[in-house]
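**Q** Per Swiss-Prot, the features are:
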DOMAIN    26-89  domain 'bZIP'
MUTAGEN   Ser43 to Ala  Decreased phosphorylation; when associated with A-48
MUTAGEN   Ser43 to Asp  Retains the ability to dimerize with JUNB and localization in the nucleus but abolishes DNA-binding
MUTAGEN   Thr48 to Ala  Decreased phosphorylation; when associated with A-43
MUTAGEN   His55 to Gln  Impairs interaction with IRF4 and the recruitment of IRF4 to AICE motifs, leading to defects in mediate differentiation of Th17 cells. Loss of function; when associated with A-56; D-63 and K-77
MUTAGEN   Leu56 to Ala  Loss of function; when associated with Q-55; D-63 and K-77
MUTAGEN   Lys63 to Asp  Retains 50% of activity; when associated with 69-Q-T-70 and K-77. Loss of function; when associated with Q-55; A-56 and K-77
MUTAGEN   Glu77 to Lys  Does not affect interaction with IRF4 and ability to mediate differentiation of Th17 cells. Retains 50% of activity; when associated with D63 and 69-Q-T-70. Loss of function; when associated with Q-55; A-56 and D-63
Amino acid sequence: MPHSSDSSDSSFSRSPPPGKQDSSDDVRKVQRREKNRIAAQKSRQRQTQKADTLHLESEDLEKQNAALRKEIKQLTEELKYFTSVLSSHEPLCSVLASGTPSPPEVVYSAHAFHQPHISSPRFQP
């Protein structure tokens, strides 16, 4: 019995039968959705990690800021103290009262003999 031309033609056909085409499209859709779901999950994880990192960095910067503000306050207090010491010393200082400009070595050496203010326990190392 000879083969019908329909059966020989279908063996050389490149497109699957209509039922199989729908099935392979469904498989591709499912695979694409799964791939997209995984990509979205990874993206959310990266976003969460970035937010956590920024939060930790923010906390660290807040601590640094607080420490710097504390240091500014301390230095401001020291400036007030030394300004007060200088103000009380100026009227008693013969080197500063002379009015003639002196080299820094002379001024500092002359002042090395009377420094009761700097020996204050407040500013000892």
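If you go along the chain as it appears here, the first residue is 1 and each next one adds 1.
Every residue gets a Cβ built from N, Cα and C, even glycine.
Tell me what's around each of these sites.
**A** On its own chain, Ser43 (mutagenesis position) has no residue at least 6 apart in sequence with a Cβ closer than 8 Å to its own Cβ.
The local packing around Thr48 (mutagenesis position), expressed as other Cβ atoms within 10 Å of its Cβ over all shown chains, amounts to 10.
In the shown protein chains, 10 other C-beta atoms lie within 10 A of the C-beta of His55 (mutagenesis position). Following the DSSP three-state reduction, the secondary structure of His55 (mutagenesis position) is helix.
On its own chain, Leu56 (mutagenesis position) has no residue at least 6 apart in sequence with a Cβ closer than 8 Å to its own Cβ.
DSSP assigns Lys63 (mutagenesis position) to a helix in the three-state reduction. Under 8 Å, Cβ to Cβ, and six or more positions away along its own chain, Lys63 (mutagenesis position) finds no residue.
Under DSSP, Glu77 (mutagenesis position) is assigned to a helix (H, G or I) in the three-state scheme. In sequence order, no residues are near Glu77 (mutagenesis position), counting only same-chain partners six or more apart with C-beta under 8 A.
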